[in-house]
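If you check Swiss-Prot, you get these features:
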type	residues	note
BINDING	ARG619	DNA binding site
DOMAIN	420-451	domain 'KOW 2'
DOMAIN	472-503	domain 'KOW 3'
DOMAIN	594-627	domain 'KOW 4'
MUTAGEN	ARG246 to Ala	Reduces the affinity for Pol II elongation complex; when associated with A-247, A-249, A-250 and A-251
MUTAGEN	LEU247 to Ala	Reduces the affinity for Pol II elongation complex; when associated with A-246, A-249, A-250 and A-251
MUTAGEN	TYR249 to Ala	Reduces the affinity for Pol II elongation complex; when associated with A-246, A-247, A-250 and A-251
MUTAGEN	LYS579 to Glu	Reduces the affinity for Pol II elongation complex; when associated with E-577, E-578 and E-582
MUTAGEN	ARG681 to Ala	Enhances interactions with CDK9 and RNA polymerase II and enhances transcriptional elongation; when associated with A-696 and A-698
MUTAGEN	ARG696 to Lys	Increases promoter association and enhances transcriptional elongation; when associated with K-681 and K-698
MUTAGEN	ARG698 to Lys	Increases promoter association and enhances transcriptional elongation; when associated with K-681 and K-696
MUTAGEN	ARG698 to Ala	Enhances transcriptional elongation. Enhances interactions with CDK9 and RNA polymerase II and enhances transcriptional elongation; when associated with A-681 and A-696
MUTAGEN	THR775 to Ala	Decreased ability to promote transcription elongation; when associated with A-784, A-791, A-799, A-806 and A-814
MUTAGEN	THR784 to Ala	Decreased ability to promote transcription elongation; when associated with A-775, A-791, A-799, A-806 and A-814
MUTAGEN	THR791 to Ala	Decreased ability to promote transcription elongation; when associated with A-775, A-784, A-799, A-806 and A-814
MUTAGEN	THR806 to Ala	Decreased ability to promote transcription elongation; when associated with A-775, A-784, A-791, A-799 and A-814
MUTAGEN	THR814 to Ala	Decreased ability to promote transcription elongation; when associated with A-775, A-784, A-791, A-799 and A-806
MUTAGEN	GLY1002 to Asp	Defective in regulation of transcriptional elongation
Amino acid sequence: MSDSEDSNFSEEEDSERSSDGEEAEVDEERRSAAGSEKEEEPEDEEEEEEEEEYDEEEEEEDDDRPPKKPRHGGFILDEADVDDEYEDEDQWEDGAEDILEKEEIEASNIDNVVLDEDRSGARRLQNLWRDQREEELGEYYMKKYAKSSVGETVYGGSDELSDDITQQQLLPGVKDPNLWTVKCKIGEERATAISLMRKFIAYQFTDTPLQIKSVVAPEHVKGYIYVEAYKQTHVKQAIEGVGNLRLGYWNQQMVPIKEMTDVLKVVKEVANLKPKSWVRLKRGIYKDDIAQVDYVEPSQNTISLKMIPRIDYDRIKARMSLKDWFAKRKKFKRPPQRLFDAEKIRSLGGDVASDGDFLIFEGNRYSRKGFLFKSFAMSAVITEGVKPTLSELEKFEDQPEGIDLEVVTESTGKEREHNFQPGDNVEVCEGELINLQGKILSVDGNKITIMPKHEDLKDMLEFPAQELRKYFKMGDHVKVIAGRFEGDTGLIVRVEENFVILFSDLTMHELKVLPRDLQLCSETASGVDVGGQHEWGELVQLDPQTVGVIVRLERETFQVLNMYGKVVTVRHQAVTRKKDNRFAVALDSEQNNIHVKDIVKVIDGPHSGREGEIRHLFRSFAFLHCKKLVENGGMFVCKTRHLVLAGGSKPRDVTNFTVGGFAPMSPRISSPMHPSAGGQRGGFGSPGGGSGGMSRGRGRRDNELIGQTVRISQGPYKGYIGVVKDATESTARVELHSTCQTISVDRQRLTTVGSRRPGGMTSTYGRTPMYGSQTPMYGSGSRTPMYGSQTPLQDGSRTPHYGSQTPLHDGSRTPAQSGAWDPNNPNTPSRAEEEYEYAFDDEPTPSPQAYGGTPNPQTPGYPDPSSPQVNPQYNPQTPGTPAMYNTDQFSPYAAPSPQGSYQPSPSPQSYHQVAPSPAGYQNTHSPASYHPTPSPMAYQASPSPSPVGYSPMTPGAPSPGGYNPHTPGSGIEQNSSDWVTTDIQVKVRDTYLDTQVVGQTGVIRSVTGGMCSVYLKDSEKVVSISSEHLEPITPTKNNKVKVILGEDREATGVLLSIDGEDGIVRMDLDEQLKILNLRFLGKLLEA
């Protein structure tokens, strides 16, 4: 049958079906809407039967025609097949004209005809496509689709046609082939899919063709491919023998039907690049180079970058010689980064052209500053997480063409999250609604919901975080939440385009901050640093001789006003907190006592005329705060002699505790916890002798406990010993001996170790201090002799007990050797004894003389053998100790002899020079014993009267101008074995009984009570030695160390360097650097 006959036959069939359709529509109008839907089904069945009859007739008539090709050709679909027979133009034209005429006729009744046209015109459309007449095809489709849409035709002109309904027809169902995941060799996914296609083609016409339908290898999936098939056995048959699929032959997983559409879903990731943001190159000679975005072409998927060029000048130079040129080309060498130098290129023979603001060389554009501007594909750059280093920025340019620093920080990677909070005022900085202001209502990840402040916009709007920026106005009170000034608060005084100027509440400085680092707040900054260790206005120590006050807190540094009036910037780790000086006293220009929190006026110096409150006193310097001063937050420093107490006053409580009306300037002497006050008052017969000192009118403290040495019995500082600096009814401030740290402790956790007040106050064992100047040692009360009231031992006529030895033993020896009123020999406590829980005090007893006498006798005279003394050479012996320890050692200050004992008398100014007689250095032994016997004259020496009413005092009384430096090496309790710990190296002292072991070094293996199991290296054996016979080995530089005392006890680290008696240790736990005394460190055994 010819094509014309086919077309005529189809037309007749169409007319018949159209007439049937009209009759069916008349019937439909009579029925209800539900009934009409059911009626369409039999109609469709009749049409299908007619089509089948038509197909069978066509097959019978066309038996001689070659068989048709299958419509679904596997992997490749032919777009157009050319028929073997020649097609006549007139036949196509007739058919086309009939179609066009028919469409014009049926335009009025298109609702009834379009469905039938679609079904009947399928074959005719194939014939239309065979001829390439574009004009008539275009006219045909214009007329067909310009008047009405498919939705209007099918659904009666409804505009509510949803895309979801149309898409449901394309979704896979249970009757469709399934997708199976097959594990593949990574990187070979595409090649494996192609090899499966070739295998499918090869087996297509065999007895066992492959039963799979398709193979999918998505670009973003690594290590897997998807195979479409009805059964898993079909997949196994297809992948058998494919080398890249060996891993997945035994296990294939079926993709759920709901997830099958996601496999082929293409999500194009669009990089949101802005000009002046930073990227890096992925490949080529510019791999990993930093570049700046010049502009982006999203339509062409390209990006223009500004970068530092890499030009091979050697290659240009080698062009002169072809031989060298070919030799150079064999060895590829990545040229270094260097700015474009036009003069050098020309000197090497290169051709440089000019094009406006750019130079052209080898097809590349260079700026006049030497940067390369080149376009790359978007896939050739890395856009996420790009952070230019400081060196790269310096090489790129100091300030690259007005670069916006805010853009740099924004493009430093996705790890920087926004800091928007509900309640923030924001404005839109990008898009169509730019400059629209609003208030944040909610934050959901990167989506910010705001309520716009606009009269025409009443609904909430949602924006991405990058399109918003914080908005502030003048007068807002804000807090800095990030950056250098984090934690500071202040008032906004000026708002500029990219930053905000605010006036700090704390330091009264102007701060320049980015808007994104601010947040509205109502509270004021606490003035405490991030670590909570320091606060604004705190007195800190910069070095052993310099202190200062923190006037500005920053994230990593402090600004400190030192005692000389200079503001220095230091790191947090470089300062240490100064101990509390609230009770320090100084003298102003009119000899008034001034204290902390007093209001004073400055009458001299650079700050003359100012008035302020004293915050800190240190030596002769006072740190003052003035609310009228803006600089340094109102803090300034001046000398105390430049001050005068506001309103003036007489010396406070001076007559109660000073001699002759003298007001001491030293804060330590005037301190109520000092033993001199109690001793002096007791010595003068006041009823409060030894009661704890004077009071300055600040009666909130418990004076009974202040100054005592106590041991902490509970808590984290259990076992530590210190001196009570201040006390109330419930708590006490204790300065620890081991760490020089002052802490607050509950009084119920304290036990008194000893009393340091001379003046008759009894302690636990009836001893006042211990040795030295104690009145009673054993027994209780105030029994001056040793046993009861027996001054002579046997009868009442013998004043000296044995011979001329009045103070033979410790009991009746008020001082050690010289008189009780000898101002030249205060005889401080000599040493601690293990049978009494008494550690040496926090402060040594002051000397009654400034120059000439004993300026500071050592508090512990002899170091106890059980104490780990690292530097014993710094322990001068206490005067007067020879008689106490039955030795023949001498002291040039207190060793009177019968031949010529010298007893100094204080001059009116008490600035005399001690000059002992030459004979005073000889020790004459008593017939009764081998004890040095002091001359009787020593106990009868009377000092000359002083014009200022000065008289000799109890040892330890204050003296004008006397000073009390701390004794070196007295920071560790002598009878303590707390330093003993495992794994440290020790040395056996000469006090150990076994002489073969003495002097050997070893390592402590274990500690039980006071006994240590020590492995001796030399003798290669383990011995048990008491801790009192051991001493730790001092570590040296780069040694592994272990902290043996203090709050960091048991911590390990590496000793990096040594500065005097201190060592800088890098701790193993937190990698922090700490400065510790070498006596607190033990040397670990090297691995």
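The first residue you see is number 1, and the count goes up from there.
Yeah, the Cβs are placed from backbone N, Cα and C, and that goes for glycine too.
For GLY1002 (mutagenesis position), the same-chain residues lying six or more positions away in sequence with a CB closer than 8 A to its CB are GLN985, VAL986, LYS987, VAL988, VAL1014, TYR1015, LEU1016, LYS1017. Cβ-based neighbour count (10 Å, all protein chains) for ARG246 (mutagenesis position) stands at 14. Under 8 Å from some Cβ of the domain 'KOW 2' (420-451) lie the Cβ atoms of residues 457, 460-472, 519-520, all in the same chain and six or more residues away from its ends. A helical conformation is recorded for LEU247 (mutagenesis position) in the three-state DSSP classification. Per-class residue totals from DSSP over the domain 'KOW 4' (594-627), listed helix then strand then coil: 0 helix, 19 strand, 15 coil. Nearest in space to the residue listed as 'DNA binding site', taking C-alpha to C-alpha distance over the mutagenesis positions ARG246, LEU247, TYR249, is LEU247. Across the range of the domain 'KOW 3' (472-503), the DSSP-based residue counts are 0 helix, 15 strand, 17 coil. The average per-residue pLDDT of the prediction over the domain 'KOW 2' (420-451) is 86, rounded to a whole number. Each residue of the domain 'KOW 2' (420-451) gets a DSSP state, and the totals for helix, strand and coil are 0 helix, 17 strand, 15 coil. All protein chains shown were included, and the count of other CB atoms within 10 Å of the CB of LEU247 (mutagenesis position) stands at 14.
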